[in-house]
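For Lys180, Arg195, Gln202, Tyr260, Asn351, the entry in Swiss-Prot reads RNA binding site. Per Swiss-Prot, natural variant His516 to Tyr is noted as: In strain: Isolate Ulster/88.
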Amino acid sequence: MASLLKSLSLFKKTREQPPLASGSGGAIRGIKHVIIVLIPGDSSIVTRSRLLDRLVRMVGDPEVSGPKLTGVLISILSLFVESPGQLIQRIIDDPDISIKLVEVIPSINSTCGLTFASRGASLDAEADEFFGTMDEGSKDHNQMGWLENKDIIDIEVNDAEQFNILLASILAQIWILLAKAVTAPDTAADSEMRRWIKYTQQRRVIGEFRMNKIWLDIVRNRIAEDLSLRRFMVALILDIKRSPGNKPRIAEMICDIDNYIVEAGLASFILTIKFGIETMYPALGLHEFSGELTTIESLMVLYQQMGETAPYMVILENSVQNKFSAGSYPLLWSYAMGVGVELENSMGGLNFGRSYFDPAYFRLGQEMVRRSAGKVSSTFAAEFGITKEEAQLVSEIVSRTTEDRTTRATGPKQSQITFLHSERNEAPNQRLPPITMKSEFQGGDKYSNQLIDDRLSGYTSDVQSSEWDESRQITQLTQEGDHDNDQQSMDGLAKMRQLTKILNQSDTNGEVSPAHNDRDLLS
């Protein structure tokens with residue numbers, strides 16, 4: 001039996017492993033298309049600032065083709081380094097595109113103010129055509145409209161510090177778009193705005209350089225549809241992380257934004273580990289979880305073997321990403337979501353509407369948290385040297401805080417409805433005889449003798465109306481502050497007792513009792 005379990009574990013691990021790369025054949029290359037990437041031909045801030053201005057306007061041009069837009073965005077993303085050309089050549093390894101670097105320098109003869117660097121030949125006309133600037137009269141039209149602040153005509157500056165903060169403001173907006181451009185582009189606007197406000201408050205960006213919605217939508221859509229652009233952005237992030245020593249301020253900002261980008265699309269896998277396994281509740285010992293726990297274990301090993309690109313597998317469209325979806329471990333995922341909802345308020349907005357969601361195991365996770373509140377793990381207690389008295393003290397404190405949190409979350413509990421009872425020294429023969437009541441409404445409820453007898457047990461039929469009114473007043477004083485439902489129940493009980501008294505008197509006198517309508521009595 002032990003060998004069977006060992007073979008099963010090895011089988012599942014082998015099943016989850018991707019095919020290993022072999023040296024028998026060469027790498028498969030696709031049909032490449034050429035991407036033109038513009039880089040500054042000198043170290044002048046004027047050249048970079050003017051190039052940035054022209055590139056930003058090109059992004060918002062609807063006539064720019066997809067490959068050209070990709071090259072423009074790569075140019076903007078690499079402008080913050082000292083040698084953009086060397087950076088691009090070092091990190092680009094894409095089987096779908098071929099990068100062609102073109103240097104630009106200032107020009108007084110071209111309309112756009114830039115030209116392509118060449119040996120003797122004048123390429124001013126080609127530069128104007130590439131940038132889409134045909135004449136000086138279209139300058140205002142081309143330069144305005146892509147910033148929310150309409151008063152800004154252009155973004156050309158001469159100072160290096162001003163250029164860095166301006167470039168950081170534009171780069172921050174592009175990198176923020178990568179976080180949800182693939183996983184949730186339709187609902188990304190709110191989170192993107194929150195992160196923009198964060199960097200504005202930290203003085204990393206300038207709020208006046210916020211791009212308008214049209215410009216941001218164009219960039220987001222291009223990031224979502226172009227895998228080569230995403231490969232470049234991920235490669236740039238990894239290159240920044242690997243670089244030693246102090247990093248430029250823009251590079252540090254990119255690493256900070258990466259905290260929102262990393263593990264995008266892997267929320268189910270990460271949250272299952274966090275709430276399902278790391279909490280170490282005894283429910284993990286269920287037989288139903290044994291197979292899925294082995295699956296999670298093999299996926300964690302696979303995640304480690306993928307290396308530094310593992311957190312970006314969804315952004316990079318790696319085919320192995322499907323193995324990490326919650327459909328591979330539905331019961332454990334449902335249980336983990338129940339645990340997470342009880343432990344963290346932020347989990348309440350998570351979307352659970354999936355076909356493999358199991359409500360039973362979701363409730364299991366919730367109940368596991370509720371019933372384990374205040375309990376101290378014996379393993380952790382022994383590791384941290386916690387005594388039995390200290391563990392008991394912790395349990396008491398946690399129980400009280402949990403009750404306070406539940407009260408604040410659910411609101412005050414409604415008081416129970418209290419009914420009047422007769423004095424205990426009353427004779428037992430004064431109980432009401434069984435009475436049958438039938439509603440005259442079609443399809444109305446029919447109350448049996450036993451039901452009426454149970455609800456009116458202990459009440460006498462000769463209670464005077466004045467005594468009943470006095471009892472009602474006392475009850476109202478004791479129940480002051482309760483909800484209106486309590487008062488309605490008391491009124492209904494009073495009218496039911498009046499009906500009982502009338503029926504009892506009719507039976508005693510031997511007269512035919514008149515027909516009473518329930519609607520009149522209970523109105």
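Backbone N, Cα and C atoms are what each Cβ position is placed from, and that goes for glycine too.
Bear in mind that the values here come from a model prediction, so they are computed numbers and not experimental data.
Location within the structure of each feature annotated in Swiss-Prot.
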residue: Lys180; record: RNA binding site; contacts (Cβ under 8 Å, 6+ apart): Thr187, Ala188, Ser191, Glu192, Ala264
residue: Arg195; record: RNA binding site; contacts (Cβ under 8 Å, 6+ apart): Ile176, Ala179, Ile257, Tyr260
residue: Gln202; record: RNA binding site; contacts (Cβ under 8 Å, 6+ apart): none
residue: Asn351; record: RNA binding site; contacts (Cβ under 8 Å, 6+ apart): none
Practice task
Give the number of CB atoms, excluding that of Tyr260 (RNA binding site) itself, located within 10 Å of its CB.
Solution key: 16
Fill in the blank from the handout: According to DSSP, Tyr260 (RNA binding site) sits in helix
Completion exercise
Taking every pair from Lys180, Arg195, Gln202, Tyr260, Asn351, which the record gives as binding RNA, the longest CA to CA distance in angstrom is 32
Exercise for the section: Using DSSP with the three-state reduction, classify Asn351 (RNA binding site) as helix, strand or coil. Expected result: coil
Fill in the blank from the handout: DSSP output for Lys180 (RNA binding site) maps to coil
